[in-house]
Amino acid sequence: MNTVDPITLAVVRGALETAQREMTLTLEKTSRSSVFNLAHDYSNALFDHLPEMILQGQDIPIHLGSLIPAMKCVAGFFGDEIAEGDVIYHNDPAYMGSHILDCCMYKPVFYKGELVFWTVCKGHLTDIGGPVPAGYNPDAKEIYAEGLRIPPVKLWAQGQRREDVINLLLTNMRARAYQEGDLNAQYGACSVGERHLIELLDRYGVDQVRACITELKDMADRHMRALLRDVPDGFYSGTAILEDSGHGLGELSITAQVEIRGDEAHVLIESPPQVPYFINSYAGNSISGVYLGLMMFAQVPPPYNEGLYRCVSVDLGPSGTLCNAQEPAPHVNCTTTPMETLADAVRLALEQAAPERVTASWGHASGINIAGHDPRNNNDEYVTMVLASVISGAGANKAMDGWPACGPLCCFGALMSGDIELLEYSYPVLIHRYSLMTDSGGAGEFRGGSGTRLELEPLKHAMTVVGFGEGRQLPTAGAAGAKNVLLEPKLGRLIHRHVDGEEDHYIQNTLLTAQPGERVINVNPGGGGYGDPLRRPLATVLADVRNGLVSIDGARLEYGVVIDGNGQLDEAATHAHRAAH
């Protein structure tokens, strides 16, 4: 164990956290797209020279887990050809990226000629080229039909901006001004982080800072090992189901085999062969899914760095499978599907080991991208993911209900829906409704968080809509004996309502065009419940009904609570009903 002065350790740790927070604020305040500045679909991290992650932000989990293998891949790609002033860009899943819309910037930090740190920023660009706006192409049979792949490439070389390379990238993207603005914001964030780190090195020197970082990683390792020692040794298995894509694949299953031995864990993933559809997951993304499933169980205190995973080994199964995809498998939906299902499989396995530790599953992402030409602004092209459309409910745990409208499992509460008024200001749409959905939270002693309903209309133009995600066929999984009776309210939905009132309902990923006067309605599922619903206190169920979160029928059918037409609790009927069940 390192002997580091605890005061110095606390100051260095605080300085690292400040550097990361300043990176986040820079992105929020200087980026161009609503996906960045409203929804915060980005993540920042700091790495040391090894390169190992020394600090992750409280950002998007699916980004952060994949950064660990991606950083090593990028650094190894350039080897000794990394110089002061270089900036590297990358999105390719074949190089441990997540999906090609998540573009990552890596800035090496040199101090007195020595590489000491990396500042890293990953964010979801609203477009990456390809035949479908926003990149989600449900008809893609290969990765080449999804958009621009960017293997590790230097956008700045020894401090010089490479305009030819940057122009090549941006020329292949829709709504170029938005993508360029977000790319520049990423550069600003990495540079701000670099400045803070150099100030830290000026104060304490390389050796002292490295000693503190080693201790912080060791501390995270000790926390995780202590948790695993409290879990009974054994083999645990969990299987989660991917919904029918409508492409002749049927339902697909992912199984996680978790072995706990002392203070170590080994995770083996079993998945079917990769498919000619955009739900394949390459290794970097799948590793992140395993880590997310583990962290739904672990609940360890900070610091959060690569030390957490020293005692965890991951085997994704044979190459060419759904969770260990190889070129040219299409993949762009992978950060939601199958990643959320993969994380669920790990969570289900760990629930067998220690059910009191797990969180029920969160609602899966079930959202839309929109694109068109803005009639208010010289018909300029726009394209964006509507982040308010992917706000599902959080899972409950042994002590509390799931949070409503907290975002999908892949983001674990870090994704913001953004202000509806700012969405309308930024894009030519009218929001008719944005609300929580009654009976959408999974039933349990602790109820799952409610999902959301968004209704929008294009204004004075035809709007392309891309529906993606899951949760439209299978309800969110609960935990510890939770069970649902009302299934329909707990499912996501995508509805195209025409001017005459006729509606088209979609349960799979789809492309459609909406005209002025028509509505696109997107419903996100709620989170899973925890524990037996019949153990939920009567007063709590009554409060849920009065707040519109549970219907009178839902109270009776799922919780055994009888409420009359005046909204009053019938205790005698309730006790009889619960006794009969």
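Yeah, the Cβs are placed from backbone N, Cα and C, and that goes for glycine too.
Around Asp41 (mutagenesis position), the same-chain residues six or more apart in sequence whose CB sits under 8 Å from its CB are Val35, Ile60, Gly123, His124, Met385, Leu387, Cys411, Leu415, listed in sequence order. Under the three-state DSSP scheme, Asp41 (mutagenesis position) falls in the coil class. The annotation Zn(2+) binding site is assigned in Swiss-Prot to Asp41, His99, Asp102, His124 on the grounds of experimental evidence.
Looking at Swiss-Prot, the entry for mutagenesis of Asp41 to Ala says: Loss of activity. Shows significantly reduced thermal stability.
Experimental mutagenesis is annotated in Swiss-Prot for His99 to Ala, with the remark: Loss of activity. Shows significantly reduced thermal stability. Counting every protein chain shown, 29 other Cβ atoms lie within 10 Å of the Cβ of His99 (mutagenesis position).
In the three-state DSSP classification, Asp102 (mutagenesis position) falls within a strand. The annotation that Swiss-Prot gives for the mutagenesis experiment Asp102 to Ala reads: Loss of activity. Shows significantly reduced thermal stability.
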Name, in the order they occur in the sequence, the residues of the same chain whose CB lies under 8 A from the CB of Asp102 (mutagenesis position) and which sit 6 or more residues away. His63, Asn91, Lys122, Gly123, His124, Leu125, Thr335
Using an 8 Å cut-off from the Cβ centroid of Asp41, His99, Asp102, His124, can you name the remaining same-chain residues around the Zn(2+) site, in sequence order? Ile60, His63, Ser98, Leu101, Cys103, Lys122, Gly123, Leu125, Thr335
